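Scroll down for the structure; my scribbles are underneath it.
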Amino acid sequence: MPATLHDSTKILSLNTGAQIPQIGLGTWQSKENDAYKAVLTALKDGYRHIDTAAIYRNEDQVGQAIKDSGVPREEIFVTTKLWCTQHHEPEVALDQSLKRLGLDYVDLYLMHWPARLDPAYIKNEDILSVPTKKDGSRAVDITNWNFIKTWELMQELPKTGKTKAVGVSNFSINNLKDLLASQGNKLTPAANQVEIHPLLPQDELINFCKSKGIVVEAYSPLGSTDAPLLKEPVILEIAKKNNVQPGHVVISWHVQRGYVVLPKSVNPDRIKTNRKIFTLSTEDFEAINNISKEKGEKRVVHPNWSPFEVFK
């Protein structure tokens with residue numbers, strides 16, 4: 001029997017009391033005018049949650065699309081992220097992001113990665129880059145800085161009014177435990193944005209975050225070319241049975257698991273498709289849960305932060 005699709009309108013609550021739409025538009029790898037068109041399409045289609053980052057180099061396009069959409073700013077949940085070369089100056093970095101976005105504030109500001117890149121290795125004054133050492137490795141600094149120091153600075157930002165909440169991204173359970181137990185910690189992160197999809201379900205991390213009142217956000221929810229979920233036989237069979245597209249199946253699985261989902265696309269039809277969900281049967285839901293158990297887990301995004309252990 002065909003499933004009944006509907007636009008997702010579900011809202012989750014941050015530990016600040018703020019409301020966050022469960023499905024948002026991701027803009028990673030959306031370049032220049034593509035990002036503008038994607039955000040404009042999304043907002044006109046009813047999205048009210050847009051996720052960007054300084055390192056995406058598209059904040060100006062995202063901000064212009066928000067302005068041109070005609071949707072009141074207070075109706076849109078906007079997230080951006082602190083890049084790793086600016087861990088020592090998050091307020092300066094946030095000011096720069098706000099200037100590029102053309103906004104007075106963002107709703108959520110995330111530490112993009114727990115590792116700091118040493119700005120001493122930056123070339124051509126390009127702060128939004130991945131500086132490398134002479135041997136070509138990332139200029140990761142674990143000697144002079146750590147993410148706890150970054151968090152101690154970030155947790156003061158909501159008081160400025162420049163962001164309504166702060167959180168983290170790509171944090172493992174161990175790194176979250178270290179942050180929460182640190183002497184200078186006064187604020188539990190509002191969110192932890194991590195890679196999640198049926199080949200990397202992150203059950204333990206999701207449960208830990210929920211136990212601490214941290215909202216989980218899923219990036220790369222449809223996998224990528226390295227994790228071709230939309231061609232998985234289990235996904236295709238469920239899609240065929242319910243007369244929906246494979247993307248509907250995967251996004252609906254995420255939504256039923258109860259966290260924020262951030263599908264990325266610059267294709268207008270896919271942007272609209274990614275907000276349409278249906279209720280999976282218990283049998284189908286469990287079948288998707290079992291994909292990683294049968295095939296093994298596969299991470300799509302795994303940059304080398306050596307010697308820092310990001311995912312342990």
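Just so you know, glycine gets a Cβ as well, placed from its N, Cα and C.
According to Swiss-Prot, the mutagenesis experiment GLN29 to Lys carries this note: Decreases catalytic activity. Quoted from Swiss-Prot for the published mutagenesis TYR56 to Leu: Loss of catalytic activity. Annotated active site, proton donor per Swiss-Prot: TYR56, in sequence order. Residues or ranges marked as substrate binding site by Swiss-Prot on the basis of similarity to another entry: HIS112. The NADP(+) binding site annotation in Swiss-Prot covers 220-274. A mutagenesis experiment is reported in Swiss-Prot for this position, LYS264 to Arg, and the note states: Decreases catalytic activity. Recorded in Swiss-Prot as a mutagenesis result, ASN267 to Gln carries the remark: Decreases catalytic activity.
Ranking the recorded positions TYR56, HIS112, LYS264 by Cα distance from SER220 (NADP(+) binding site) puts LYS264 first. DSSP classifies HIS248 (NADP(+) binding site) as helix under the three-state reduction. Summary: among the recorded positions (HIS112, LYS241, HIS248, LYS264), the fewest other C-beta atoms within 10 A of the C-beta are counted at LYS241. When the Cα atoms are compared, HIS112 (substrate binding site) and TYR56 (mutagenesis position) turn out to be 11 Å apart.
For TYR56 (mutagenesis position), the spatially nearest entry among the recorded positions VAL234, LEU262, LYS264, ASN267, ASP269 is LYS264, judged by CA separation. When the binding-site residues VAL234, LYS241, HIS248, VAL255, ASP269 are ranked by how far their Cα is from the Cα of GLN29 (mutagenesis position), ASP269 comes first.
On its own chain, VAL234 (NADP(+) binding site) has ALA287, ILE288, ASN290, ILE291 as residues at least 6 apart in sequence with a Cβ closer than 8 Å to its own Cβ. The local packing around ASP269 (NADP(+) binding site), expressed as other Cβ atoms within 10 Å of its Cβ over all shown chains, amounts to 10. Under a cutoff of 8 A between CB atoms, and with a sequence separation of 6+ in the same chain, the neighbours of VAL255 (NADP(+) binding site) are SER8, LYS10, GLN22, ILE23, VAL261, ILE277.
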